[in-house]
Amino acid sequence: MEDPDIKRCKLSCVATVDDVIEQVMTYITDPKDRDSASLVCRRWFKIDSETREHVTMALCYTATPDRLSRRFPNLRSLKLKGKPRAAMFNLIPENWGGYVTPWVTEISNNLRQLKSVHFRRMIVSDLDLDRLAKARADDLETLKLDKCSGFTTDGLLSIVTHCRKIKTLLMEESSFSEKDGKWLHELAQHNTSLEVLNFYMTEFAKISPKDLETIARNCRSLVSVKVGDFEILELVGFFKAAANLEEFCGGSLNEDIGMPEKYMNLVFPRKLCRLGLSYMGPNEMPILFPFAAQIRKLDLLYALLETEDHCTLIQKCPNLEVLETRNVIGDRGLEVLAQYCKQLKRLRIERGADEQGMEDEEGLVSQRGLIALAQGCQELEYMAVYVSDITNESLESIGTYLKNLCDFRLVLLDREERITDLPLDNGVRSLLIGCKKLRRFAFYLRQGGLTDLGLSYIGQYSPNVRWMLLGYVGESDEGLMEFSRGCPNLQKLEMRGCCFSERAIAAAVTKLPSLRYLWVQGYRASMTGQDLMQMARPYWNIELIPSRRVPEVNQQGEIREMEHPAHILAYYSLAGQRTDCPTTVRVLKEPI
């Protein structure tokens, strides 16, 4: 019989080891590392289950709500994504799916520790918001309705009425029905905890600037506010009251020919260092000069500035870390950025609207600007850019100098008939070899931009990339097969406008060992999709959206029907086939 003292000692050692593992586990935040740790043994699995505080689900159909709550009963933060990313570009049917209702039900019933909820590209009803508000009440600290739809201001009123201690409320780029402005008034009257309020890029028209001023006065911890198109002079009282504000985005500056200096006396909070003013023109730009040296983030996506205006402003922002703008910045603007902003970490350059006068050569981004940027801003970690011209040399420069780059996205516009240097095979190889920290990679070109050899380079030299978007790359199925022999850690693959057959796509999927999600639009589609069944396996859902004609408004305001090519969406799911597919989605279950 075992000695009682020895038995007690063994039990004590086990308990001590468990305590140590539990303490260590709290410092493991990368989901992939967490997953690996949980597979060591049953004890580690249980500790991970009990201590995991945050989960992000890249697609809400990959597991059932009750399975998630059983696996991680003590979650404090949950992020759910619904519609595929392509929905942001109007490529996915509005009724595709992504309903939050089953998740809200589970949160209300079983996830009692949850304090932060983030829904992205999902359909949210007023009933969902009301149930969430009543279930979590003052325990809910963060609610993000990120690019969501389906609710009204009644749902928001329920949230702010029942969740009086909410710290973050976000509705950026969401679409909804506005009945009144009671929700903001209620928030202003009864909340003293708010830190972040964001309804940027929304169409609220019935809310009062006075309520924003009251919020600023009552919530001393308010550090970030992003709003819609308020006339900026209506926010003078808000700016005066928001003593601790660090970030502001939105508003509206409207040039008045009869009053050229009407904004010159506008005073911003002294701690403001992240800023974006909608419709700011060159005449209003000087209001930023007094505190430009302290600006860390600048959003110029909706400013009305030309290339030289960018140059003038950027020179005055030597501590800039984040810049978002449009390609009107031009090569000249990027050269100034490279010269003056050595601490830049994130750069996003979107495509400018055609009506903004892009015919001016100054308003174009090309290899010249990219080379200057790579040499001058070597702290860059994120770079997303639309270019009008490109060379292999510019990509090689990025690989040579930007060693901290984790996320790189490049789109080659189709406005120029001739591109200086195609294909980009050698350039992309040099970039991927040099940027060893890359985790996210998007390369969206045009026909002839990348050969099969270049596509094989992407597979060979992307050992750590987890998400990838490829557009108009490769020449044949063989290129895709060579690509699929690499990318050992690729989890999400999106492709558009490629020449691959269904058979090649299915074969490539089976060779990518870590792949969990696939979206393809614009491939050699068949009538039946039968060849896609070669990638069928347990827990792997395959959905098709057949080609369809969709009404779109062109630049002249005319409504015309556009042809949308067929889509493939395939993903791992422990929940099986979803039950809410609309008629526009066809589920592949077995060979036809």
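Each residue, glycine too, has its Cβ placed from N, Cα and C.
Look at Swiss-Prot and you will find Arg85, Arg348, Tyr386, Arg409, Arg496 tagged as jasmonate binding site. The DSSP secondary structure for Arg348 (jasmonate binding site) is strand.
The feature domain 'F-box' is assigned by Swiss-Prot to 16-57.
Among the mutagenesis results in Swiss-Prot, Leu11 to Ala has the note: No effects on interactions. The residue drawn here is the original one.
The annotation that Swiss-Prot gives for the mutagenesis experiment Glu22 to Ala reads: Abrogates SFC(COI1) complexes formation, loss of response to jasmonate.
Annotation of the mutagenesis experiment Trp44 to Ala in Swiss-Prot: Abrogates SFC(COI1) complexes formation and of interactions with RBCS-1B and RPD3B, loss of response to jasmonate.
In Swiss-Prot, a mutagenesis experiment is listed as Arg85 to Ala, annotated with the note Loss of interaction with TIFY10A. Arg85 (mutagenesis position): 18 other CB atoms within 10 A of its CB, across all protein chains.
A mutagenesis experiment is reported in Swiss-Prot for this position, Met88 to Ala, and the note states: Loss of interaction with TIFY10A. In the three-state DSSP classification, Met88 (mutagenesis position) falls within a helix. Taking all protein chains in view, 12 other C-beta atoms sit within 10 angstroms of the C-beta of Met88 (mutagenesis position).
Under mutagenesis, Swiss-Prot gives Phe89 to Ala with this note: Loss of interaction with TIFY10A. With a cut-off of 8 Å between CB atoms and residues at least 6 apart in sequence, the same chain places nothing near Phe89 (mutagenesis position).
DSSP gives Leu245 (mutagenesis position) a coil state; it is part of no helix or strand. The Cβ of Leu245 (mutagenesis position) lies under 8 Å from the Cβ of Ala216, Leu222, Val223, Ser224, Val225, Phe239, Pro269, Lys271, Leu272, each of which sits 6+ residues away along the same chain. Leu245 to Phe appears in Swiss-Prot as a published mutagenesis result, with the remark: In coi1-16; abrogates interactions with RBCS-1B and RPD3B (coi1-16).
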For the binding-site residues Arg348, Arg409, Arg496, the one whose C-beta sees the most other C-beta atoms within 10 angstroms: Arg496
Arg409 (jasmonate binding site) and Trp44 (mutagenesis position), Cα-Cα, nearest whole angstrom: 38
Cβ packing number for Tyr386 (jasmonate binding site), 10 Å threshold: 19
